[in-house]
Every structure is written in structure tokens, then in C-alpha cells.
Amino acid sequence: MTQAVKLASRVFHRIHLPLQLDASLGSRGSESVLRSLSDIPGPSTLSFLAELFCKGGLSRLHELQVHGAARYGPIWSGSFGTLRTVYVADPTLVEQLLRQESHCPERCSFSSWAEHRRRHQRACGLLTADGEEWQRLRSLLAPLLLRPQAAAGYAGTLDNVVRDLVRRLRRQRGRGSGLPGLVLDVAGEFYKFGLESIGAVLLGSRLGCLEAEVPPDTETFIHAVGSVFVSTLLTMAMPNWLHHLIPGPWARLCRDWDQMFAFAQRHVELREGEAAMRNQGKPEEDMPSGHHLTHFLFREKVSVQSIVGNVTELLLAGVDTVSNTLSWTLYELSRHPDVQTALHSEITAGTRGSCAHPHGTALSQLPLLKAVIKEVLRLYPVVPGNSRVPDRDIRVGNYVIPQDTLVSLCHYATSRDPTQFPDPNSFNPARWLGEGPTPHPFASLPFGFGKRSCIGRRLAELELQMALSQILTHFEVLPEPGALPIKPMTRTVLVPERSINLQFVDR
């Protein structure tokens with residue numbers, strides 16, 4: 001009750017706007033009358049809760065963005081208990097908000113994840129840290145991941161993983177389907193690829209994800225990744241007091257994170273032992289390569305607990321981003337054979353005569369390959385929405401958003417806005433090759449923007465380019481006969497509503 005009173009008091013206070021706001025507040029429409037938080041349109045609390053819990057809203061949060069924008073306009077608000085959220089679904093307003101970011105931008109933290117770290121005495125990684133701790137971690141990791149040259153340095157390591165993926169796809173064809181070329185649940189296969197790839201980069205070792213028999217601890221980790229997003233969505237939708245009455249989602253979330261931390265800790269401890277041997281002068285040829293992220297963190301004297309926290313969270317982020325995007329890309333290419341044929345021709349011509357690793361520089365120069373990935377990320381952004389919590393009053397459109405207000409950036413809605421993307425629900429990579437109007441640069445932000453942008457963007461793009469080039473070099477990808485179209489659903493991240501099954505036919 002006290003929190004509700006404080007919130008009401010704060011909102012009332014903000015109605016009486018200060019005489020002088022930050023200069024950024026007047027950057028647009030200075031002639032307009034500024035309005036307060038209470039003036040923002042939106043559903044009643046009752047209808048908002050009904051939409052969320054009684055109409056399957058948790059699994060279609062991305063669709064609610066589109067419906068909200070259509071009904072209330074580019075900015076609206078909704079309340080859940082004492083928490084009021086402002087939703088922004090216009091690229092101009094998204095840009096206006098993000099341009100006002102502070103030195104350490106704060107987003108809505110996965111509070112249940114942070115609570116798990118606190119209760120289980122685990123270090124926060126880049127996904128759960130905030131403030132100065134987040135800034136320290138970001139500064140430490142960015143040079144190793146965000147610089148294009150740094151990401152390109154992992155191409156040799158990833159090349160071996162991609163070749164193993166092609167071999168695994170061959171082995172999986174026809175298993176349990178009756179069709180000789182059909183691979184069931186390609187997302188499951190690409191989960192294994194995603195973990196193997198990010199594991200090789202972070203730990204410098206192979207995890208066995210793409211072998212005929214996947215190690216049990218690796219299978220446990222992969223299952224935990226899929227499960228934790230479901231439990232996260234449930235725990236975030238429930239007020240804290242309800243966790244005591246319905247303990248299942250919280251217990252499941254803790255189990256999932258404990259399994260992932262245990263997996264990461266085993267592998268980090270192995271790398272710690274190798275680092276100790278290096279310090280003792282043991283010959284390098286007796287140990288795995290030292291060119292991996294964990295090696296650099298040990299060299300920078302980062303604590304083992306912090307390394308484990310970061311490796312755990314980066315493994316999670318790396319698995320889901322690559323697996324879902326790769327699944328959606330091949331799904332769309334199987335349904336658009338003309339695009340697939342053109343892309344295969346571009347890859348063949350663009351990599352002919354290249355050196356041992358044509359995937360490095362050559363693939364980054366292929367315009368259609370890059371356009372296909374951009375179009376898939378527009379249609380199926382891994383994270384359909386992002387958030388910010390401003391540390392001061394800011395202006396968005398003609399509204400003043402008070403400090404500490406949760407603002408949700410509706411990336412799914414802006415990326416399917418027909419005013420930005422004609423025929424927005426259609427797969428059309430040509431829109432990124434100069435065909436049609438140029439969209440607002442903030443209409444599609446699959447990797448975010450600014451200091452809070454995805455730190456693994458360069459690595460993810462490299463993995464996707466390399467995997468697609470090898471898969472399309474070896475296979476023609478066809479849809480499952482008689483399969484109905486597949487829609488996305490929200491599971492914290494955006495995933496297929498059911499398994500994607502595809503045929504991989506030798507070229």
C-alpha cells in the first residue's frame with residue numbers, strides 16, 4: 001500500500017511540470033503543449049489484465065503491441081498493479097527516447113533473474129548487472145566481441161563448428177519422419193549449433209553438441225535454456241506475493257539457472273586449470289587454444305565467480321539468438337525458392353576462389369545474404385520489445401515521461417508498420433536493396449541501439465552468414481509437404497509456435 005501511495009504521489013507531482021526541463025525535452029515540437037503521464041491513452045487495468053491472462057496474451061505479447069498501436073496510437077500506457085508502463089510504437093519516438101540515454105542506460109531488469117543471483121549468491125553477468133557494474137563489464141567485454149575485427153578473428157573456430165552442423169543435418173535426415181530428406185524440429189538442431197558455437201568462442205573447447213550422441217550435461221543445459229524463458233515469463237507476470245501461493249514457476253526458474261550455472265562453472269574451472277598451467281610454463285601445444293574469451297578474462301584478473309556469471313549469461317544469449325534466427329531464415333527461404341536460388345548463386349559466385357576461410361571477408365560483402373538476414377530479423381526480432389527506465393524526466397512526443405517510469409519499446413510493432421514497410425508481413429529482402437521507400441533507421445532494431453545494444457551482434461551475424469552459406473552450398477531447403485504456415489509466439493523471446501520441419505536435399 002505504501003508503494004502505491006508513493007507512486008500516486010509521484011505521478012501527481014509530475015502532472016505539475018517543472019518550469020525548466022532538460023534541453024532534450026524541447027528538441028521536437030517545442031511549440032506543442034506538453035502533457036503529463038496521466039494524459040497518455042490506454043486500456044483500463046481490468047481490460048489489460050483480461051487481455052494478458054484470459055486471452056492468451058502472455059504468448060502473444062508481440063501481437064498486443066500491434067493491436068495497442070492500432071487502437072491507441074504511437075504511445076499508450078497500461079497498469080499492472082502499481083506498475084505503470086508506457087508503450088512506444090513509432091520509430092521517430094523510439095529514436096527520440098534513445099537519443100536521451102544517460103551514461104549508464106537502465107532497462108527493466110529481469111528481476112527474477114537478479115533475485116536468483118541474490119538468493120543463490122551468484123555473480124551477475126552482463127544481462128543482469130546494472131549501473132556502474134554493468135558499465136565495467138560492458139567496457140571489458142566490448143573490445144572482445146563488438147569490434148568487427150575481433151569477431152572476424154573467431155571465423156576459423158566457427159568454420160569447424162559449421163562443418164559439423166552440415167554433417168549433423170545429414171545424419172538427422174529422415175529420423176522419425178518417414179521422409180528421407182526431412183529434419184524434424186530444426187530449431188532443436190540449431191540450438192545445439194548455437195551452443196557449440198558460443199561455447200567454442202567463450203571457452204575455446206568443443207562441447208559435443210553436434211556429435212551423434214550429445215553429452216548428458218549438454219542436453220541438460222539446452223533443455224534449461226528453453227525452459228528458463230517460459231518460467232521467466234510466468235514469474236514476471238506474477239506479483240511477488242503470489243510466488244508463495246504458486247511456487248512452481250519460481251522453483252522451475254531457479255532449477256533452470258542452477259543447471260546452467262553448474263554447466264558453465266565446470267567448463268570455466270577447466271579453463272582456470274589451463275591458465276594455471278600456462279603460468280607454470282607448460283608448452284602451449286599440450287593445451288587447447290588460449291584465444292577464447294574466458295582466457296582473456298582470466299588474463300585481466302577477473303574473479304572466477306564473475307567469469308562464471310558472464311559465461312552463463314552469454315551462453316544463454318548466444319544459443320537463442322542464433323538458433324531462432326537461423327530457423328526462421330531457412331523457413332522463409334524454403335517458402336521462397338526464387339530468393340533461395342538467387343542467394344545460392346550469390347554465395348557460389350562470391351566465395352569462388354577465396355582462401356581457406358572464405359566466410360570471413362567474402363561473406364560480409366554479399367548484399368543479398370545480408371538483406372535476407374535483415375529481413376528475417378525485421379519479421380522475427382529475437383527480442384520483440386525492449387525497455388528503458390529514464391533517470392530523469394524526458395520528453396517523448398508531446399508527453400513528459402517522469403523519471404523512473406518503465407518505457408517499453410515495441411520493436412515488433414515498428415518493424416511491421418505498413419507506413420515504414422509496405423506489405424509488412426511479407427518476406428521481401430529486396431526492400432533492403434533499394435527497392436521501395438527507405439524505412440526510418442529506428443523502425444527495425446533487432447540488436448538494439450546505443451550502449452545497451454547487443455554486445456554479441458557481430459558474432460551472431462558472422463555465425464548466421466557462415467551457417468547459411470554452408471547449408472545452402474550443400475542443400476536445397478524445401479518445406480515440409482502439406483505443412484501449414486507457422487506463426488511466432490512470445491516466450492520472453494520470439495519463437496516458432498510449433499516445430500519447424502524442413503527437407504534438406506543434396507545439391
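Just so you know, glycine gets a Cβ as well, placed from its N, Cα and C.
Original residues fill every noted site, and no substitution is shown.
Model, not experiment: these values are computed from the prediction.
The DSSP secondary structure for Q65 (mutagenesis position) is helix. Within the same chain, the residues at least 6 positions away from Q65 (mutagenesis position) whose Cβ sits under 8 Å from its Cβ are Y87, A89, P384, G385, C410, Y412, A413, listed in sequence order. Quoted from Swiss-Prot, the note on mutagenesis experiment Q65 to E is: Impaired 1-alpha hydroxylase activity toward 25-hydroxyvitamin D3. Impaired heme binding.
Record note (Swiss-Prot) on the mutagenesis of S408 to A, V or I: Impaired 1-alpha hydroxylase activity toward 25-hydroxyvitamin D3. Cβ neighbour count for S408 (mutagenesis position) (all protein chains, 10 Å cutoff from its Cβ): 21.
Its Cβ taken as reference, C454 (heme binding site) is surrounded by 19 other Cβ atoms within 10 Å in the chains shown. DSSP classifies C454 (heme binding site) as coil under the three-state reduction. What Swiss-Prot records for C454 is heme binding site, and it gives similarity to another entry as the kind of evidence.
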